[in-house]
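Database features (Swiss-Prot):
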BINDING   Gly126, Glu127, Phe128, Arg129, Thr130, Gly131, Lys132, Thr133  ATP binding site
MUTAGEN   Arg230 to Ala  Abolishes binding to ssDNA or dsDNA
BINDING   Arg230, Phe233, Arg236, Arg242, Arg311  ssDNA binding site
BINDING   Arg230, Arg236, Arg242  dsDNA binding site
MUTAGEN   Phe233 to Ala  Abolishes binding to ssDNA
MUTAGEN   Arg236 to Ala  Abolishes binding to ssDNA or dsDNA
MUTAGEN   Arg242 to Ala  Abolishes binding to ssDNA or dsDNA
MUTAGEN   Glu258 to Ala or Gln  Decreases octamer stability
MUTAGEN   Arg311 to Ala  Abolishes binding to ssDNA
Amino acid sequence: MKEDQVVAEEPGFQDEEESLFQDIDLLQKHGINVADIKKLKSVGICTIKGIQMTTRRALCNVKGLSEAKVDKIKEAANKLIEPGFLTAFEYSEKRKMVFHITTGSQEFDKLLGGGIESMAITEAFGEFRTGKTQLSHTLCVTAQLPGAGGYPGGKIIFIDTENTFRPDRLRDIADRFNVDHDAVLDNVLYARAYTSEHQMELLDYVAAKFHEEAGIFKLLIIDSIMALFRVDFSGRGELAERQQKLAQMLSRLQKISEEYNVAVFVTNQMTADPGATMTFQADPKKPIGGHILAHASTTRISLRKGRGELRIAKIYDSPEMPENEATFAITAGGIGDAKE
């Protein structure tokens, strides 16, 4: 496959990827038996880093792993991984692995500092018809194209919670970028999630797939992240449980994005904010998911309608980009620049 060759040509990129995907089978050399390794893989833990990212308590909940075994596994994993501290310079070198996926609009990319970032969760929220699903579909195509900074392009996993995924839309967008329809559709793995639990289970499959084809997958899209939680947990009585389950899922997403160096893009809905009328806010709506989702998302983008097919994206929260706005258009070929 073409992506393999591109990645293989860059020795620096390859070394970094190697150290990123230390296979869990390496534990055999440190006295962990194959049966126990299989148990870890069954819950989506496929790398040494994955063990480091999982608490002892969570590992003890894996069927067939006793506390003594978990201690032994943790000890073996710690021998294989370097200690946790780096200088800021070393970390900045490590950050060079981070890539950006273009949104299809130069203005929008500029707003995001290059596009949708890997090793991070980017959340786009807005009312209906603000371009969230169109952006998801456009990213399915642009993530496959070679991009800036030696980005080789790669495959995508799309988890659909609202039945809004349309392969025909990808064909239209592929035409704009002059890419073969079948090749584009072949590189997108699609799954429909029916409940919030099912959504969580799919993430185990995602982790296994990312590990199996290390370095090939570049993007995970969930459209939309909160829809099923809204249905499965209704009313204030279930809010605490909903937020707890949501926190677990977002933590899993963060780990997947860092462990496999992929970009995670999620869309979110809006809700009326009953407290906003007291403070005379111009727009008394807010994204759902509360503080838990707000803290888990690395970059949050607010989308709103402009004139006609124009939409306005605003940085709502970002660790490095200033609060700013960009105007983009929804075209037949997906997200594009607004024509004056």
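Glycine too: its Cβ is placed from the backbone N, Cα and C atoms.
None of the noted substitutions appears here; every position holds its original residue.
Swiss-Prot feature annotations superimposed on the structure.
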| residue | record | DSSP (3 states) |
| --- | --- | --- |
| Gly126 | ATP binding site | strand |
| Thr133 | ATP binding site | helix |
| Arg230 | mutagenesis position | helix |
| Arg236 | mutagenesis position | helix |
| Arg311 | mutagenesis position | strand |
Sparsest-packed among the recorded positions, when each Cβ's other Cβ atoms within 10 Å are tallied, from Glu127, Glu258: Glu127
Between Arg311 (mutagenesis position) and Glu258 (mutagenesis position): CA-CA distance (Å): 31
Gly126, Glu127, Phe128, Arg129, Thr130, Gly131, Lys132, Thr133 excluded, remaining Cβ within 8 Å of their centroid (ATP): Leu303, Lys305, Arg311
Rounded distance in angstrom between the Cα atoms of Arg311 (mutagenesis position) and Gly126 (ATP binding site): 10
Structural state of Arg242 (mutagenesis position), classified by DSSP into three states: helix
Same-chain residues at least 6 apart in sequence whose Cβ lies under 8 Å from Arg242 (mutagenesis position): Phe229, Asp232, Phe233
Which of Arg230, Arg236, all mutagenesis positions, has a Cβ with the fewest other Cβ atoms inside 10 Å: Arg236
